[in-house]
Every structure is written in structure tokens, then in C-alpha cells.
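Peer 1: Annotation comment: Swiss-Prot describes SER116 as active site, phosphoserine intermediate. Residues annotated as alpha-D-glucose 1,6-bisphosphate binding site in Swiss-Prot, with similarity to another entry given as evidence: ARG24, SER116, ASP292, ARG293, THR357, GLU376, SER378, LYS389. Feature annotation from Swiss-Prot assigns Mg(2+) binding site to SER116, ASP288, ASP290, ASP292; the stated evidence is similarity to another entry. Here Swiss-Prot describes ALA9 to Thr as a natural variant; the accompanying note says: In strain: dpf95_94.1 and zim_26H. While the structure shown retains the original residue, Swiss-Prot records the natural variant GLY109 to Ala with this note: In strain: B4039. Here Swiss-Prot describes GLU235 to Lys as a natural variant; the accompanying note says: In strain: dpf95_13.0. Looking at Swiss-Prot, you'll find the natural variant ARG240 to Leu noted as follows: In strain: dpf95_38.3 and dpf95_4.2. Swiss-Prot gives this note for the natural variant VAL484 to Leu: In strain: dpf95_38.3, dpf95_4.2, dpf95_44.3, dpf95_48.2, dpf95_53.1, dpf95_56.1, dpf95_85.1, hfl97_1.0, hfl97_13.0, hfl97_15.0, hfl97_50.0, hfl97_93.0, md90_709.1, zim_11S, zim_23H, zim_35S, zim_36H, zim_38H, zim_39H, zim_44H, zim_48S and zim_49S.
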Amino acid sequence: MSLTVEIVATKPYEGQKPGTSGLRKKVKVFTQPNYTENFVQAILEANGAALAGSTLVVGGDGRFYCKEAAELIVRLSAANGVSKLLVGQNGILSTPAVSSLIRHNKALGGIVLTASHNPGGPENDFGIKFNCENGGPAPDAFTNHIYKITTEIKEYKLVRNLQIDISKVGVTSFDIAGKPFTVEVIDSVANYVRHMEEIFDFAKLKDFVSGKATGKPLKMRIDAMNGVTGSYVREIFLNRLGATESSVVHTTPLPDFGGLHPDPNLTYAKDLVDTVAQGDYDIGAAFDGDGDRNMIIGSKAFFVTPSDSLAVIAHYLEAIPYFQKNGVQGFARSMPTASAVDLVGRKLGKEVFEVPTGWKYFGNLMDAGRLCLCGEESFGTGSNHIREKDGIWAVLAWISVMQHTGKGIEDILKQHWSVYGRNYFTRYDYEECASDPCNEMVATMEKTITAPEFVGKSYSSGGKTYKVKEADNFSYTDPVDKSVATKQGLRIVFEDGSRIVVRLSGTGSSGATVRLYIDSYEKENVLGQASVMLKPLIDIALEISQLPKFTGRNAPTVIT
């Protein structure tokens, strides 16, 4: 029986402008009449003529409204000329798995249902983003096109009576107004696990994890935080690498993440940190809701900053078979990320790129063959195996480094610092501040730091003096396509390489989040306590930015 396409009249909603990684709003916003339909229709239309006969991947992190949205996307895609959908079972796919599937199946792109590390549940957040045919987040030009369509939309297309059960793996074919349309519901983890087996030496890692190679099993604590990674964690760490059941926790994806805030940092992954601090563990790791972020801690909860994690993996990349085979190209980091990887790149003779915040900025460099490893201070690490950051990949990389060196995490870091020096780093987040005063703060600070007399000025605190070398509102010209991104964050660089960065974040769903980044480099004094080493620069940053005055906050919501 041929199913018919229905054209439904609609009106634009204000504010459907995708941020750094898609559109994130409260569930109550997405469930307004036609709200999700409008945005998905805009995504489909933005693909233009390429949409007809195409294959798309659909899946998300399992948060509240994920399954309903996935089923809605099936009905909209059928009506808009898509030929085939690959849908994760129950609508579940990690963001790295979507990227891998797009590339493996040469799909036109993927619609990812996630608000990443933001809380889930009926009162919390939902999100939709589009990944392009390279597997990476849509670039600015594409998301701007989506937004333009949302402001002008008058109708969307729907096959209302298309029935599909996405809880069962299998292929279902339909006739949509005389054209074939196929929905393949796939095992959420199979393709991704195969991909990891191609990158890492699972046999060697299994011998290391089980203790067969060393006589002592690797004691790990992997916390999926009730996000999408649960089933991936169980298949890889338990079934493939032979870890014990007690090595993994919170591995059932839940619509509200079991009340957890799936953001892998010292504040929200406190349960993991406390457990590893008090127990006998070699490595602890946590992931966010959609599986692209990771936090690594060593024995007794020794914290590895994301910038140090990136630098250490860069130093040991050739311990991973994928890089032995494909070679090591350049490295990159987001601008606010401490510059530890720059020092590794310099030593190894590799290009190092500094890009704006947002994983999409790494994609062009990867596609051009100039970049194979990159990371962000916001707990994102990844390589050119896909075009997204990848939490599980990062943990497998760390276990590979531990196996290769025969050392624990703290010793690996101390050896690294003895060679390269140490970037002490912290980030202060002031969440859900009033937007207008925050914008005024940034404007005032920009005026201060771009005044001609600011460069050369010295600031002193806690017995340390820092002299300003340069200061600006960071802008970036893509070396590949020459596109320009401006106003990416205020930064002050001092003569010793230390830095202060202030940004307003675009990933929250309400209010503004002010992020203050402090990066202090020490060549010799590498074993100090981070909070003590950073305090002078933090005090200077609060003085220059006048942050307490504008936000009304005397302390950050989160310290990382």
C-alpha cells in the first residue's frame, strides 16, 4: 500500500538558531505544536537537491523525548524524499557512533538527538543537531542556512500514518507516493565496536586489562552516568577486554540520567572521584550523556586535565596501531584549552592549530589531512577516525598508553611534565547568569584589553607579576576554506605564556554561562598544588574582568 505525503501549514518560531552543537532548549519548548517539525523540516530542506534518494543516520543519547523525536524524524524524512534511514535501536546512538556510521555508510549526514552534558527529563533539556557527510557537526554556513529557513517556514511535509517500531532491529520497506523508502533499525553498538577494534589492539589490551600480561588485573572504574555509553561500555570493557562487572557503573541509559548531571567533571562526577580516591583503582573514567566527552583520573583520584590528556596522548600516539598504520599529522586544540599540546607538537615537528570552541572547526583540517588529534578543555578528545570527539576512544587511548609504558597515570604525567613543563589550568563556570549584564561585562572588558596602553601593562598578585604581551577578541581564519570566525573569546596572553580567557558559552538552554579560563605555564615548578599555583592569576582575572560586579556572583557554579 502506498502511503501519502501530507503538507501541513505552520508558522515560524523565534529562536531556532543552532548554537555550537545544534539547537538546545527545554523539553517543554520542543514539544510545542510543530516546534520540532519546523526545525527538522529546516534541516532536511537545507540539504537541497542532495536530499532526494539520500541515506541519513538518526539516533540520540536516550534522554526524555528521544524516541518520540526519532519516530517523528522517520515520518518527516519519508515525506521529504529521503531514500533510507539508519536508526539506532530505541533511537539510541552515541554521537561518536553516529559520526562513524555516517562515514562507514557514506550517508548524506545524521540527525543527532542530544543536549550533550545538559540534564535530561521532562523539566530539563533536549537538543537536535545535524552532522554532515564527513561525519562532523554542520559548519556555520550550514547552520545559518537552517536558521534562515526556520524564520520563513510556512509548511512541513509528513507521512502521518507511517508506523515503525524502532525497538526491534530489522529492515522495513515502504512505498511513499510511489517511491521506495527503507528504515533499517540497527544494533546501536555493533558498528562502533568494530571501528574501535580496527584502531586499537584489543588482544593486547585484553591481556593487559585481565592481568594476563602483567600478573595483576587493571583495576578500573568506568562511569557511564546513565547516559548513552552504557551499552558501549559493557560491550567493549566487559565483553571484549575482560574487565569485571564491578568495573562499570551506571550503564543503563535513562531518560533523566537517573537524576545525574551527565557532565564528566570533578563536580558532577563526584561519585566516581570519591570512589576512586578511597579505593584501589588504576584508572577511573566518566562520560557525558551522548558519549563524546570524557574525564580521566588515576589512582587515588589523581586528576588529569583535558589539556594534559591531549598532550600525553599526542606524545604516545604511535603506541596505537591506527597511527602506526596511518601516520601522525598535526595536532589542534580549542583556543581556551591550555597549550600543553603545542609543546609536544613543537618537539615532534608537527603542525599545531588553535581554533575556536566547537568541534566543527577541527573537521576541515582533518579532511585536508593536516590534523589527526585534537581536544578541548571541556573534556573533549578525539582523532581523525571520525569527525566528533569520542569519550570511549580517549579511555582506550589512555589504557594503550598505560600498557605501552607500564606506568600508572600519575607517573606518566610527572614524566611528561619533567620533559615539557606544566600548564596549570582551571576553568570557572558561572551558570545561568542574566544575559544583559554578561554582555555588558564582555563589552567593557574588550574595550579595556584592546586599548593601546594595555599591552605592556603589569599586574601583580600573590608575589607574582605578569606582563601583558598581547590581548584581543580571538578571531580565526580557517587555513583550508579561508572562512572567518570572529568574537570567539577575550584573551590576554602574558610574556611567560600564561593566559586569561573569558567567554560566554553558547551551549546552555537558558541564561548565559560565563566561562573564565586560567592557564599558567611553569617550566620547573611542576609538582605544585594547582589551586595555589593559579590563585595569583585568578585574582588578576577577576580584577580585570570585574566579573563579580557584573554577574553578582562571588563564586563560580563549577570549578574544573
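Every residue, even glycine, has its Cβ placed from backbone N, Cα and C.
Modelled residues match the original; the substitutions are not represented.
Mind running through what each feature is packed against?
Peer 2: Around SER116 (active site, phosphoserine intermediate), taking its Cβ as the centre, 27 other Cβ atoms fall within 10 Å, counting all chains.
All protein chains included, ARG293 (alpha-D-glucose 1,6-bisphosphate binding site) registers 27 other Cβ atoms within 10 Å of its own Cβ.
Within its own chain, ALA9 (variant position) has LYS154, GLU155 as residues 6 or more apart in sequence whose C-beta sits under 8 angstroms from its own.
Mapped onto three states, the DSSP output places GLY109 (variant position) in strand. Its Cβ taken as reference, GLY109 (variant position) is surrounded by 26 other Cβ atoms within 10 Å in the chains shown.
Classification of GLU235 (variant position) by DSSP places it within a helix. A 10 Å cutoff on Cβ-Cβ distances gives GLU235 (variant position) a total of 18 other Cβ atoms nearby, all chains included.
In the shown protein chains, 18 other C-beta atoms lie within 10 A of the C-beta of ARG240 (variant position).
In this view, VAL484 (variant position) is surrounded by 10 other Cβ atoms within 10 Å of its Cβ, with every protein chain counted.
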Peer 1: Excluding SER116, ASP288, ASP290, ASP292, which residues of the same chain place their Cβ within 8 Å of the centroid of the Cβ atoms of the recorded Mg(2+) site?
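Peer 2: Once SER116, ASP288, ASP290, ASP292 are set aside, the remaining close residues are ASP61, SER94, THR95, THR114, HIS117, GLY227, VAL228, PRO262, PHE287, GLY289, GLY291, ARG293, GLY391.
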Peer 1: Let me know the largest Cα to Cα distance in Å among the alpha-D-glucose 1,6-bisphosphate-binding residues ARG24, SER116, ASP292, ARG293, THR357, GLU376, SER378, LYS389, as an integer.
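Peer 2: Greatest Cα-Cα span of the listed binding residues: 20 Å.
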Peer 1: If you run the three-state DSSP split on ARG240 (variant position), which class comes out?
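Peer 2: Note: ARG240 (variant position) is helical by DSSP.
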Peer 1: Can you count the other CB atoms that lie within 10 A of the CB of LYS389 (alpha-D-glucose 1,6-bisphosphate binding site)?
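Peer 2: The answer is 26 other Cβ atoms.
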Peer 1: Express the distance between the Cα positions of ARG24 (alpha-D-glucose 1,6-bisphosphate binding site) and GLU235 (variant position) as a whole number of Å.
Peer 2: 30
Peer 1: Can you tell me which recorded positions out of GLY109, ASP290, LYS389 are within 10 A of SER116 (active site, phosphoserine intermediate) by Cα, answering none if there aren't any?
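Peer 2: Of GLY109, ASP290, LYS389, within range: ASP290.
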Peer 1: Check the DSSP secondary structure of ASP292 (alpha-D-glucose 1,6-bisphosphate binding site), expressed as helix, strand or coil.
Peer 2: coil
